[in-house]
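To keep things clear, I will list the structure first and then write my remarks on it.
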Amino acid sequence: MSETKPKYNYVNNKELLQAIIDWKTELANNKDPNKVVRQNDTIGLAIMLIAEGLSKRFNFSGYTQSWKQEMIADGIEASIKGLHNFDETKYKNPHAYITQACFNAFVQRIKKERKEVAKKYSYFVHNVYDSRDDDMVALVDETFIQDIYDKMTHYEESTYRTPGAEKKSVVDDSPSLDFLYEAND
């Protein structure tokens, strides 16, 4: 008979939930406002493993290692800051909560990094590169400059909202049963 291998989960959700419950109980019992109740190592290790695992997801595979390290750091920070909001009486899946906090932090980091890259490109195009200087034109490849222009305009277009982009109220054009309520003459 074939024996199934146990599935390896890098974070045990039940142990993590129990650690969070213990930490929040200790936090609630803390009477001294100057005393900081630290999260234990189980929670910290789980947050680090979840952030590291999420960085390997296909959504984030194309980013450089430096961006990924920044994303992981932001994810860990967001998870630690927001873990006190986790309602252990209502939800039993802290892994999903931490993953969502990390995911949102990753997306915010990507937006921030893209904005910084757009600033660098804009500075280069407007202050460094001079198309009227023959020496500069000879040094710089035209496809490189065109690529920078394309990336810069793509970012600028993504930040502007078109006037018709606001959410409109949905008008229900589906057939109604109002004709049943009309009074017969």
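From the backbone N, Cα and C atoms, a Cβ is placed for every residue, glycine too.
Per Swiss-Prot, the features are as follows:
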MUTAGEN   N13 to A  40% loss of transcription capacity
MUTAGEN   L54 to A  50% loss of transcription capacity
MUTAGEN   R57 to A  45% loss of transcription capacity
MUTAGEN   D74 to A  Loss of interaction with host RNAP core
MUTAGEN   H95 to A  65% loss of transcription capacity
MUTAGEN   T99 to A  40% loss of transcription capacity
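Overlay of Swiss-Prot feature records on the structure.
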{"residue": "N13", "record": "mutagenesis position", "Cβ contacts under 8 Å, 6 or more apart": "K92, N93, P94, H95"}
{"residue": "L54", "record": "mutagenesis position", "Cβ contacts under 8 Å, 6 or more apart": "F60, G75, T99, C102, F103, F106"}
{"residue": "R57", "record": "mutagenesis position", "Cβ contacts under 8 Å, 6 or more apart": "none"}
{"residue": "D74", "record": "mutagenesis position", "Cβ contacts under 8 Å, 6 or more apart": "A105, F106, Q108, R109"}
Three-state secondary structure, which DSSP defines for R57 (mutagenesis position):
coil
For N13 (mutagenesis position), the three-state class that DSSP assigns:
helix
10 Å Cβ neighbour count around T99 (mutagenesis position)?
19
